[in-house]
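Right, one structure below, let's go through it.
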Amino acid sequence: MATPVEPPNGIRTPGKHYYSMWQSLFEIDTKYVPIKPIGRGAYGIVCSSVNRETNEKVAIKKINNAFENRIDALRTLRELKLLRHLRHENVIALKDVMMPIHRRSFKDVYLVYELMDTDLHQIIKSSQTLSNDHCQYFLFQLLRGLKYLHSANILHRDLKPGNLLINANCDLKICDFGLARTSSGKDQFMTEYVVTRWYRAPELLLCCDNYGTSIDVWSVGCIFAELLGRKPVFPGTECLNQLKLIINILGSQREEDIEFIDNPKARKYIKSLPYSPGTPFSRLYPHAHPLAIDLLQRMLVFDPSKRISVIEALQHPYMSPLYDPNTDPPAQVPINLDIDEDLGEETIREMMWSEILEYHPEAATAAMEVVL
């Protein structure tokens, strides 16, 4: 449990209380009690809590020094802008963003999400038995959430087991939208924070300029294979090794299947790899349902133009017991996520402040009155 502490300057801010957790100060709204640490990483610290006003269990993520690294700050801003518009049962809900005390100098950001029990990475590496029904239900929910994102013109671009949150009912929600982009975006994909290599589509590994929703489908295929085999299907050590592992399993590609590679050096590299007949997925996953194997091999297709789409995957016979298109509406409007990658710290802070105000209409009204 977190330890209640006095504020660092001895002055309490109305509506806030203070906790120490893993040598970090949490300055949070008094409606959230108690708080208990549940995880930490490069992104910050996450704790569980209860909203006293709604009695709802939540996860509070504190992002320390949110503007110290510009790329991290842009990721946070992108997630805020996106999640404000998304409403789907297979996409994590951002419930609140705590109001900072000082508009022009706040450093930390507190995001409040619905609370989930674990993630798919933890489940895959556990000793828990995963039946065909489990695999089918997880895949169905992932595809459903992804169909909604793609209907909003959003590419997730970082799908992996650790970004799929699960609760005790086996409900699945997609999270971590810091790398998401609009599918029409012209920005540079290969930032210094690239998508986890093991789930990266061939067209990204080969630095192709034109990529689309099929990159997310490839990631889903990798995740599905990992569910079936309880280990990553393409655990590459670096980019070229990743491509070798893919060719070893899918087999050497025909000339027509590498026409999408617009980089001559990349195409030459693929053609230089030793011939591989490939390994059938039915041999890799002998206990998997035949329809699961059929769907998997339609998702893990080297040429993105021949890869199955999310809607086609949901209509596949393996998904038919679960999928009802009439209960699966698309997003209301496409979302524009284009953000200037060259924004400075102060501009990002101001844009983030504007996003936070969306969760606090009373503060937004007060700010307008001050301006007037």
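Each residue, glycine too, has its Cβ placed from N, Cα and C.
As given in Swiss-Prot:
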DOMAIN    32-319  domain 'Protein kinase'
BINDING   I38, G39, R40, G41, A42, Y43, G44, I45, V46, K61  ATP binding site
MUTAGEN   K61 to R  Inactivation
ACT_SITE  D158  active site, proton acceptor
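Most Cβ neighbours within 10 Å among the recorded positions R40, K61: this distinction goes to K61. Across the fold, the C-alpha of R40 (ATP binding site) and the C-alpha of D158 (active site, proton acceptor) stand 19 Å from each other. Inclusion criterion for the recorded positions G44, V46, D158: a C-alpha placed within 10 angstroms of the C-alpha of K61 (mutagenesis position); this criterion is met by G44, V46.
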